[in-house]
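First the structure, in the form of structure tokens, and then the observations on it.
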Amino acid sequence: MLQLRLLPTFSMGCHLLAVVALLFSHVDLISAETEMEGEGNETGECTGSYYCKKGVILPIWEPQDPSFGDKIARATVYFVAMVYMFLGVSIIADRFMSSIEVITSQEKEITIKKPNGETTKTTVRIWNETVSNLTLMALGSSAPEILLSVIEVCGHNFTAGDLGPSTIVGSAAFNMFIIIALCVYVVPDGETRKIKHLRVFFVTAAWSIFAYTWLYIILSVISPGVVEVWEGLLTFFFFPICVVFAWVADRRLLFYKYVYKRYRAGKQRGMIIEHEGDRPSSKTEIEMDGKVVNSHVDNFLDGALVLEVDERDQDDEEARREMARILKELKQKHPEKEIEQLIELANYQVLSQQQKSRAFYRIQATRLMTGAGNILKRHAADQARKAVSMHEVNTEVAENDPVSKIFFEQGTYQCLENCGTVALTIIRRGGDLTNTVFVDFRTEDGTANAGSDYEFTEGTVVFKPGETQKEIRVGIIDDDIFEEDENFLVHLSNVKVSSEASEDGILEANHVSALACLGSPSTATVTIFDDDHAGIFTFEEPVTHVSESIGIMEVKVLRTSGARGNVIVPYKTIEGTARGGGEDFEDTCGELEFQNDEIVKTISVKVIDDEEYEKNKTFFLEIGEPRLVEMSEKKALLLNELGGFTITGKYLYGQPVFRKVHAREHPIPSTVITIAEEYDDKQPLTSKEEEERRIAEMGRPILGEHTKLEVIIEESYEFKSTVDKLIKKTNLALVVGTNSWREQFIEAITVSAGEDDDDDECGEEKLPSCFDYVMHFLTVFWKVLFAFVPPTEYWNGWACFIVSILMIGILTAFIGDLASHFGCTIGLKDSVTAVVFVALGTSVPDTFASKVAATQDQYADASIGNVTGSNAVNVFLGIGVAWSIAAIYHAANGEQFKVSPGTLAFSVTLFTIFAFINVGVLLYRRRPEIGGELGGPRTAKLLTSCLFVLLWLLYIFFSSLEAYCHIKGF
């Protein structure tokens, strides 16, 4: 932050030193002209004048010939007022740029037709980025200079002035030399920034130099000293021509007409952008407003549009993976933080990394200067607070339900046939707990029948004041018959509330719903498991889905149709697309031992969470053939742990039944288990043995329908939801825009912390610095005043746009009068005042914005690429509009619009020469030794920055010498 604040201050110091040197070099002229009368002003155009003219708004400060002390006082007042007006213009320009960001971020929905006939919908930006940069963005950045030129001409009876044109040229020089010098220097040593859209830079740079060359041509070559109507209009019409050329260069419509262009979703803004490639054989058509768009029908999105859906999906996936990576890194770096804090950190980091417009950097710079804080951090914190608030509101609503709800604790209950009774729990939640609530219950047959499988039960449950839970019991009838699992239902009905208002103490039915009602579930299903069979073992379902963040997943193995005896069921995991060994899950195998009457066991498998945005991997969990275990086998297994024994047994009708355990006197190191098969299949069975076999076959444990469970590992829902929320919040128009006047007034009176060096800790609350407080109190008047400007939510930003530009025009009129009166008070010509002071005041926000863009952006386009385009727009709009109006006015009156070519033509020529040097140096820096227009080795940075600062000082020096006739101009 220290560097951010000192470097622009250093450039301001250069300005002031230049002015001081200029004043001292002309002290003899100023002293000689101290006694000059007003009428002598025309006798010497080469000297400054103490005779002030009436401004567009401000009157003359009488008397015209004050004492030396009064001059110092007046100059101080004018200077302070001018600086304060510059602060006001910066703040209203902030609102203006916010509206432009919202306007240029407008989207339109389109329908994408895939080759297979499927259609999906997506959005595209309406405004082309290059067009918006050269039109609305440039207008927002240069509105004070443009309006100053127009207001000066219109406010002085359509006569040419020096303040407006000189401000435009001076601002162009400051932008081209000082701002670029600063951007070159602030990039960290060893890092570089290159211009990404070089062809657009070439076009705008060429038009920028041409604009000032054109000024010289119409002032000194075509019609010296006179601006004709066609010259003014042509100057203005060069503006749309420049925009079209830049757009053509950006879209390659001339030289790249036959190069196939594909469109994909941009990672940063969620928009569809274009790149080149080979034309595929299949096309994807796009519909907008019901019309199919292709290269033969329409010229949508600046050219032939064939959208590669698969590639767009890949880019979306890449963006989501990047979001997921950021969240994982933050979670590892800050394990102690809650999810809301991690969302805030991730949101801020995502917003910081994405590509931003010139408007955003201008807004960010202004708010940092005026104590309004870092808008990215404020936005991230607001989003996190909103998420917490919504959670708290939902929780509070659920807990404060005014109606008592009566329902079963769970919708399903299970019991064994020999359990005697089954207990069902009824819950009372919400409402007034001081009331007494009555609810009826009644059993109903399902596959189980009352009287043979369970006891029919009905009654009324009474919840006394303060009671929230009651229990009812239903009798279960046991038998010795093998049968399938059966179920019956228990219903709740007829909720009543006790009240003293009625004679019987019970509310009428039509009054009950306001105090109590049935909740969900109001019906419970009771399943009776048969206990006369060893059981059928199965999973609940063939497929299950689990989140990768589950940690330990538990899978139930059910024992149905009986629960008699102890049974061992082996299980194991099998790899599918998911890999074991700790990559996607940990390999698991073992045995489940079901005790007598035990009907469910769980298998635990550890799932590895690698926090992928999208995941769909499978593995399998399989159970093996169950086997019945008698007590003798359990003893054998226990002795096995002690060591040394031999098991002898026999197969009974195909099933291993263990009978005896013979322990050795002296245990041996290795356990040896010998199972002797005593049953011979060839031996005929007696009738008794046949009956025993039939009964054993009927009662043995078997596998059920689902013996192999497919486990599908999916991404974490919470993790994916968080990433999706971050994806949706990357539109910067939501960050800089406002939704209500209330929001604007709160923001206006709130002082926030500015930039800091520890960006990673943005989740921690930062206190405003002394600088933040000072700047806030200096600018709070402007903040509150401009809070009356309509929010950017209205009319899609156009209401804010119109009101803001009117406010800028009013303040610019004041600035023009103050600058002119300040100059005449100290004896400076308007051309010098404009080049130095006014150009400085209007360029300080751009200086901060370019510095931030140079350090944060991956490319140099946002920091210096727009400087050249802005310079061209200043001439074509600022001078073109003003001179066109004046030329038409004078032509209508049969007069000529006269403009003195001297100072302006000289400044324009000087600037053009230096601009060629500037552009040449920037292009040379793209060589591999340096690597880019900005940054590079420290020595190269210093030399480049010093050269550009020297060019600006020479421009100021020679322009001032020519203005005071020390050197001859044109």
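Cβ coordinates come from backbone N, Cα and C, glycine included.
Sequence unchanged from the original; the noted substitutions are absent.
Residues or ranges marked as Ca(2+) 4 binding site by Swiss-Prot: ASP453, ASP479, GLU483, GLU486. In the three-state DSSP scheme, ASP479 (Ca(2+) 4 binding site) is classed as coil.
Taken from Swiss-Prot, the feature Ca(2+) 6 binding site covers ASP584, ASP610, GLU611, GLU612. ASP584 (mutagenesis position) carries neither a helix nor a strand DSSP state and counts as coil. Packing around ASP584 (mutagenesis position) is summarised by its Cβ count: 21 other Cβ atoms lie within 10 angstroms of its Cβ, all protein chains included.
Mean model confidence of the domain 'Calx-beta 1' (393-493) amounts to 83 (pLDDT, 0 to 100 scale). Annotated domain 'Calx-beta 1' per Swiss-Prot: 393-493, in sequence order.
According to Swiss-Prot, the domain 'Calx-beta 2' annotation covers 524-624.
In the three-state DSSP scheme, GLU548 (mutagenesis position) is classed as helix. Here Swiss-Prot describes GLU548 to Leu as a published mutagenesis experiment; the accompanying note says: Abolishes regulation by micromolar Ca(2+).
Record note (Swiss-Prot) on the mutagenesis of ASP584 to Val: No effect on regulation by micromolar Ca(2+).
Record note (Swiss-Prot) on the mutagenesis of ASP610 to Val: Abolishes regulation by micromolar Ca(2+).
DSSP assigns LYS617 (mutagenesis position) to a strand segment in the three-state reduction. One mutagenesis experiment catalogued in Swiss-Prot, LYS617 to Glu, is accompanied by this note: Decreases affinity for Ca(2+), but retains regulation by micromolar Ca(2+).
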Distance [Cα-Cα, Å, rounded] between GLU486 (Ca(2+) 4 binding site) and LYS617 (mutagenesis position): 36
Cα-to-Cα gap, LYS617 (mutagenesis position) vs ASP453 (Ca(2+) 4 binding site), nearest whole Å: 44
Closest of ASP453, ASP479, ASP584 to GLU548 (mutagenesis position), Cα positions, recorded positions only: ASP584
Residues in the domain 'Calx-beta 2' (524-624) grouped by DSSP into helix, strand and remaining coil: 3 helix, 57 strand, 41 coil
For the domain 'Calx-beta 1' (393-493), residues assigned helix / strand / coil by DSSP: 7 helix, 52 strand, 42 coil
Binding-site residues (ASP453, ASP479), the one with most neighbouring Cβ atoms at 10 Å: ASP453
Integer Cα-Cα distance in angstrom, ASP584 (mutagenesis position) to ASP479 (Ca(2+) 4 binding site): 47
Which listed residue (GLU486, GLU548) has most other Cβ within 10 Å, given these are recorded positions: GLU548
